[in-house]
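Experimental mutagenesis at this site is recorded by Swiss-Prot as A49 to P, annotated: Abolishes interaction with PknI. What Swiss-Prot says about the mutagenesis result for G50 to A is this: Abolishes interaction with PknI. Quoting Swiss-Prot on the mutagenesis of W51 to A: Does not affect interaction with PknI. Among the mutagenesis results in Swiss-Prot, C81 to S has the note: No change in activity. The residue drawn here is the original one. For the mutagenesis result C84 to S, the note given in Swiss-Prot is Loss of activity. Look at Swiss-Prot and you will find C84 tagged as active site, cysteine sulfenic acid (-SOH) intermediate, backed by similarity to another entry.
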Amino acid sequence: MKFVNHIEPVAPRRAGGAVAEVYAEARREFGRLPEPLAMLSPDEGLLTAGWATLRETLLVGQVPRGRKEAVAAAVAASLRCPWCVDAHTTMLYAAGQTDTAAAILAGTAPAAGDPNAPYVAWAAGTGTPAGPPAPFGPDVAAEYLGTAVQFHFIARLVLVLLDETFLPGGPRAQQLMRRAGGLVFARKVRAEHRPGRSTRRLEPRTLPDDLAWATPSEPIATAFAALSHHLDTAPHLPPPTRQVVRRVVGSWHGEPMPMSSRWTNEHTAELPADLHAPTRLALLTGLAPHQVTDDDVAAARSLLDTDAALVGALAWAAFTAARRIGTWIGAAAEGQVSRQNPTG
């Protein structure tokens, strides 16, 4: 598939079973099959759960689609993911929110009068516990928190597996393409969809405590519980690698990693030599996806020797970091509610 590196997604013409169902749903509701979704297809369980978290956060619910695209675009910009920024700003044009799109593309804050401004500021700051307060109430918190966590997850995978952008040409041509894409997808962005449709093929799973922020929305909670269970039980990464990554991510507070990727060496040194490369790749994917090189991926292939194993390992690492972010933005949002509604 064009634009995808290191793996071969399932081609639409060869898709069957749940993969074909997800592809059809995505085309119907997005207007096309997005590469960041197709890249999950070597692992059918990951694709079905990943589609559910994507759909139930971004495409349905009380919060307007355009507002969620602004949140997703701001998260993408904070991670310096050009593909993601191009995709979400195109959808902002489709939603008619051109000022928000222009500000994010320019790397500036939206104007004070832009209704999306506080949401963009919040989303841009979700990468650290010191971000601005949430500008939303508890009735829609799961939608906003889920959108932010979803795109902290997906953007990390995109940075490793996809080209820098899908737009051809230079800046002027790319801007024209974004606006043209906005016209193409305008009807899809404004369409309303019924919550929960993507979760019907998922088995019920227990929602982990660190994802408790999703509880108020049954479809979002079901989707994230399924994704968490699938990634945590997949066999692709051995327990010693998972233990190291969980420990390092668990002590991370959003600070940028050193510019040299040698920071991983102190964490892999304790492991057997054959686990150094996959552990390094997992650490980089979660905490410094820009530092992942083709050589890093190739070196990890000795253990991650299938496309399903590679995408599953990368997804687990990316989701581990996104879950960590979810703990602090979820706690901050809950704390705001507690302060606004004191008891006693």
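Quick reminder: no glycine exception, Cβ is built from N, Cα and C everywhere.
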Residue pair W51 (mutagenesis position), C81 (mutagenesis position) - Cα distance, angstrom, rounded: 20
Least Cβ-crowded entry, counting other Cβ within 10 Å, from the mutagenesis positions listed as W51, C81, C84: C84
Cα distance (Å, whole number) from C84 (mutagenesis position) to A49 (mutagenesis position): 20
Distance [Cα-Cα, Å, rounded] between C81 (mutagenesis position) and G50 (mutagenesis position): 19
Number of other Cβ atoms within 10 Å of the Cβ of A49 (mutagenesis position) across all protein chains: 29
Residue pair G50 (mutagenesis position), C84 (mutagenesis position) - Cα distance, angstrom, rounded: 16
